[in-house]
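Participant: Quick one: structure below, then a few questions.
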Amino acid sequence: MKPYQRQFIEFALNKQVLKFGEFTLKSGRKSPYFFNAGLFNTGRDLALLGRFYAEALVDSGIEFDLLFGPAYKGIPIATTTAVALAEHHDKDLPYCFNRKEAKDHGEGGSLVGSALQGRVMLVDDVITAGTAIRESMEIIQAHGATLAGVLISLDRQERGRGEISAIQEVERDYGCKVISIITLKDLIAYLEEKPDMAEHLAAVRAYREEFGV
């Protein structure tokens, strides 16, 4: 685990974005942890979040021309990541996002920001069923652009309804790499360093045994 990944876990714990306990997911599964990126909800949170996304992007080595944030949750992520890339990595890249409802006045259309073209890096909070990615792919392909990759904050590394994860489905269906700031494996490595969190470690390991990919 790299220093920025450890720092991200601590940031998420401090903001109660990441919690350990017993939670029922939308799928009905009982999970020993819960991640709610919506609680990154202040200016400082967003500034820090952008730095972690930018760090993971640079670390990945994936070449891309533009950041795309799917509405709605991807919009502030794309914006803050673009700022962080410019401020901390000297990479001044364009970004854009979609509207859920196309405008019929003013500049019109369903996109805001830069023209959607070239190699697109899609940024979002998490991938649950992959629905937002599929909707975004329709937009990207309609503009003649290509998907360079997808970056999310957390990869839960767990099976969907079948034998593979929603993330593996996206990688298979679109031939792109999905990267994340942290994975379930990183969470377990972090818990292993914290004796006072041993009860959570056992529960998370058991969950991975049952649902992991």
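Quick reminder: no glycine exception, Cβ is built from N, Cα and C everywhere.
These came from Swiss-Prot, pasted as-is:
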- LYS26, 72-73, 99-100, LYS103, HIS105, 124-132: 5-phospho-alpha-D-ribose 1-diphosphate binding site (BINDING)
- PHE34, PHE35, THR128, ARG156: orotate binding site (BINDING)
- LYS19 to Gln: No loss of activity (MUTAGEN)
- LYS26 to Ala or Gln: Reduced activity (MUTAGEN)
- LYS73 to Ala or Gln: Significant loss of activity (MUTAGEN)
- LYS100 to Ala: Reduced activity (MUTAGEN)
- LYS103 to Ala or Gln: Drastically reduced activity (MUTAGEN)
- ASP124 to Asn: Loss of activity (MUTAGEN)
- ASP125 to Asn: Loss of activity (MUTAGEN)
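What does the local environment look like for each feature on the list?
Facilitator: Under the DSSP three-state reduction, LYS100 (mutagenesis position) is assigned to strand.
Long-range neighbours of PHE35 (orotate binding site) (same chain, six or more residues apart, CB within less than 8 Å of its CB): ALA12, VAL17, LEU18, LYS19, VAL126, SER153, LEU154, ARG156. In this structure, PHE35 (orotate binding site) is part of a beta strand by DSSP.
Mapped onto three states, the DSSP output places LYS19 (mutagenesis position) in strand.
The secondary structure of LYS26 (mutagenesis position), as reduced to three states from DSSP, is coil rather than helix or strand. Its Cβ placed at the centre, LYS26 (mutagenesis position) has 7 other Cβ atoms within 10 Å.
In the three-state DSSP scheme, LYS73 (mutagenesis position) is classed as coil. The local packing around LYS73 (mutagenesis position), expressed as other Cβ atoms within 10 Å of its Cβ over all shown chains, amounts to 15.
Counting Cβ atoms from all protein chains shown, LYS100 (mutagenesis position) has 9 others lying within 10 Å of its own Cβ.
Packing around ASP124 (mutagenesis position) is summarised by its Cβ count: 21 other Cβ atoms lie within 10 angstroms of its Cβ, all protein chains included.
In this structure, ASP125 (mutagenesis position) belongs to neither helix nor strand by DSSP; it is coil. Counting only residues at least six positions away in the same chain, the Cβ atoms of ALA37, GLY38, LYS73, GLY74, ILE77, ILE152, SER153 sit under 8 Å from the Cβ of ASP125 (mutagenesis position).
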Participant: Give me the count of other Cβ atoms within 10 A of the Cβ belonging to THR128 (orotate binding site).
Facilitator: 14
Participant: Please name the residue among the recorded positions LYS19, ARG156 whose C-beta has the most neighbouring C-beta atoms within 10 angstroms.
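Facilitator: Result of the Cβ crowding comparison: ARG156.
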Participant: What are the non-local neighbours of PHE34 (orotate binding site), defined as same-chain residues 6+ apart in sequence with CB under 8 A from its CB?
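Facilitator: Non-local contacts for PHE34 (orotate binding site): LEU18, LYS19, GLY21, PHE23.
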Participant: Taking only same-chain residues 6+ apart in sequence, whose CB is under 8 Å from that of ILE127 (5-phospho-alpha-D-ribose 1-diphosphate binding site), what do you get?
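Facilitator: Listed in sequence order: ILE133, VAL150, ILE152, ASP155, ALA166, ILE167, VAL170, VAL178.
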